[in-house]
Amino acid sequence: MRFLFPTRLINNSSLGLLRSPHTTAPIRSLWFRTKSPVFRSATTPIMTAVAFSSSLSIPPTSEEALPGKLWIKFNRECLFSIYSPFAVCLAAGNLKIDTFRQYIAQDVHFLKAFAHAYELAADCADDDDDKLAISDLRKSVMEELKMHDSFVQDWDLDINKEVSVNSATLRYTEFLLATASGKVEGCKAPGMLDTPFEKTKVAAYTLGAVTPCMRLYAFLGKEFGSLLDLSDVNHPYKKWIDNYSSDAFQASAKQTEDLLEKLSVSMTGEELDIIEKLYQQAMKLEVEFFHAQPLAQPTIVPLLKNHSKDDLVIFSDFDLTCTVVDSSAILAEIAIVTAPKDEQSRSGQQIHRMLSSDLKNTWNLLSKQYTEHYEECIESILNKKKADKFDYEGLCKALEQLSDFEKEANNRVIESGVLKGLNLEDIKRAGERLILQDGCINVFQKILKTENLNAELHVLSYCWCGDLIRAAFSAGGVDAVEVHANEFTFEESISTGEIERKVESPINKAQQFKSILQNRKNENNKKSFLSVYIGDSVGDLLCLLEADIGIVVSSSSSLRRVGSHFGVSFVPLFSGIVQKQKQHTEESSSSAWKGLSGTLYTVSSWAEIHSFALGWE
């Protein structure tokens with residue numbers, strides 16, 4: 001059991017830390033402990049920089065400047081764009097040419113709207129340098145239109161044939177031109193803009209609607225370009241990718257952001273809120289544009305849509321995969337806060353408990369022992385000969401050592417008595433207020449609500465108390481999750497300190513995983529099914545590899561070190577999907593995903609999982 005000692009105690013009079021999403025969480029993974037606490041937030045992402053670092057390379061932006069902050073804040077929309085069927089097929093190079101022709105025709109309407117919007121914005125700017133900068137941006141758009149003319153020639157698009165604007169294109173262009181004309185909620189009507197300063201706001205608002213598109217295309221170009229190799233010299237869309245990954249386009253995107261920052265620097269909080277809303281709306285409309293492109297070909301994404309005829313069995317770890325805090329820290333917090341402070345308050349209690357001060361010291365000792373012994377166990381595993389190729393049997397044997405360690409650690413916890421006297425209602429209340437990783441509960445909710453989808457959700461966890469997990473998911477309206485964890489034993493709703501030990505090691509997890517799948521096979525012996533496992537630690541490694549798709553969320557270094565030692569490959573999910581798409585054809589009969597391949601797919605947010613599995617709402 002990966003357990004953590006709380007680093008900061010809360011007020012003795014309440015379980016305030018457990019009940020408020022705005023307080024400091026006393027948790028750290030034991031083998032990544034730091035002096036500073038983690039802050040619990042309902043919007044805390046798994047990674048604090050733009051949640052792509054283990055999968056997608058984000059172009060650098062200043063996190064201190066407004067454009068950088070907005071890009072980070074609305075990165076979810078960026079993910080839905082890059083994981084769109086259109087974008088995946090384009091990156092893979094097997095997008096049907098007719099689809100690309102239609103896209104180019106629609107994009108021309110976008111660019112013409114950009115050029116007009118820049119023209120209007122330049123008229124509103126009251127600074128000569130700003131006017132010149134906007135004029136330069138307009139020139140870049142005109143150059144891009146010329147590039148589209150070359151695309152027209154390369155792909156035999158009839159430029160004399162009038163191409164109707166689709167609804168997604170129309171929504172964005174109308175939004176952009178309305179913004180550039182000053183028709184913005186919270187802004188004076190165009191005819192009532194009395195001063196040059198007021199007109200300058202319109203220029204800033206226009207940049208707020210343009211910037212996300214520029215940054216998104218710069219990001220897509222860089223990401224697609226990074227996937228090209230020498231063997232892709234004949235990639236049909238290399239010219240498009242080269243354009244948007246070029247230094248010139250990256251500089252143009254940066255110039256747009258810099259100008260937005262300059263124009264907004266003197267704005268009030270309310271005016272900055274308007275820019276944020278415009279930025280978000282532009283990102284949303286871009287997502288809709290990508291998903292509106294008509295595709296008449298099989299695609300890898302979204303996963304669940306393509307496997308709607310199959311049974312789906314989806315597994316997830318809990319601690320630090322679904323949660324921001326480790327459940328052991330929560331249980332330790334409850335134990336310490338509710339423990340008697342002196343002999344007088346201890347008298348008459350149903351179950352004899354340690355004093356709070358003794359309990360704190362005991363938790364400190366258990367934490368120290370766990371940290372030291374865990375590191376020793378991992379190093380012992382890594383001291384064995386490194387595998388030349390994927391060695392599942394060798395990994396299983398090595399993890400038996402870690403399993404023995406985890407069981408012994410649980411023995412020490414039980415024998416110490418630190419889990420005695422916890423009230424079941426306090427545990428459930430803590431679970432209801434437990435902050436989950438941003439986007440986690442949305443994925444589970446969406447899966448359960450999707451019609452014509454035969455899916456099961458299972459949580460496999462080392463957590464000492466399954467009631468805590470069930471309460472956390474129930475609070476999010478996800479009652480259909482099957483929880484496989486350890487359980488406290490209770491006497492009249494008070495914990496005895498004993499644990500019903502069901503899942504306490506990597507081997508136990510793998511056994512539970514296989515048992516669930518075997519039962520599914522026995523029930524539906526003629527029907528195929530797809531298994532997905534989502535985890536973050538060494539304890540999840542066997543299940544991740546056994547699953548048809550193993551997704552690693554913001555993994556610990558121990559997971560990567562141990563996995564790599566036994567020949568496991570860690571591939572960014574988007575890169576893996578593009579490779580799968582290259583092999584995905586009309587004739588593809590079997591699933592592209594198979595367990596025990598030795599490959600795991602890395603993501604750094606649940607939003608990325610959502611984009612891949614479920615697609616755009």
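Cβ coordinates are placed from backbone N, Cα and C, and glycine is handled just like the others.
Here the original residues stay in place, and none of the substitutions has been built in.
According to Swiss-Prot, the mutagenesis experiment M47 to L carries the following note: No effect on the mitochondrial localization.
Residues or ranges marked as substrate binding site in Swiss-Prot: D107, Y217, Y244. For Y217 (substrate binding site), the same-chain residues lying six or more positions away in sequence with a CB closer than 8 A to its CB are Y244, F249, A253. In this structure, Y217 (substrate binding site) is part of a helix by DSSP.
Here the residue is the original one, while Swiss-Prot reports the published mutagenesis C213 to A with the comment Loss of hydrolase activity.
Around C213 (mutagenesis position), the same-chain residues six or more apart in sequence whose CB sits under 8 Å from its CB are F110, F114, A282, E286, listed in sequence order. Feature annotation from Swiss-Prot assigns active site, nucleophile to C213.
Packing around E286 (active site, proton donor) is summarised by its Cβ count: 21 other Cβ atoms lie within 10 angstroms of its Cβ, all protein chains included. Under the DSSP three-state reduction, E286 (active site, proton donor) is assigned to helix. Residues or ranges marked as active site, proton donor in Swiss-Prot (evidence: similarity to another entry): E286.
Recorded in Swiss-Prot as a mutagenesis result, D317 to A carries the remark: Loss of phosphatase activity. All protein chains considered, the CB of D317 (mutagenesis position) has 24 other CB atoms within 10 Å. A coil conformation is recorded for D317 (mutagenesis position) in the three-state DSSP classification, outside any helix or strand.
In this structure the C-alpha atoms belonging to D317 (mutagenesis position) and D107 (substrate binding site) are separated by 42 Å. Within 10 Å of the C-beta of D107 (substrate binding site) there are 18 other C-beta atoms, taking all protein chains into account. Shown in sequence order, E144, L220, G221, W240, N243, F249 are the same-chain residues outside D107, Y217, Y244 whose Cβ sits within 8 Å of the Cβ centre of the substrate site.
Of all the Cβ atoms in the protein chains shown, 21 others lie within 10 Å of the Cβ of Y244 (substrate binding site).
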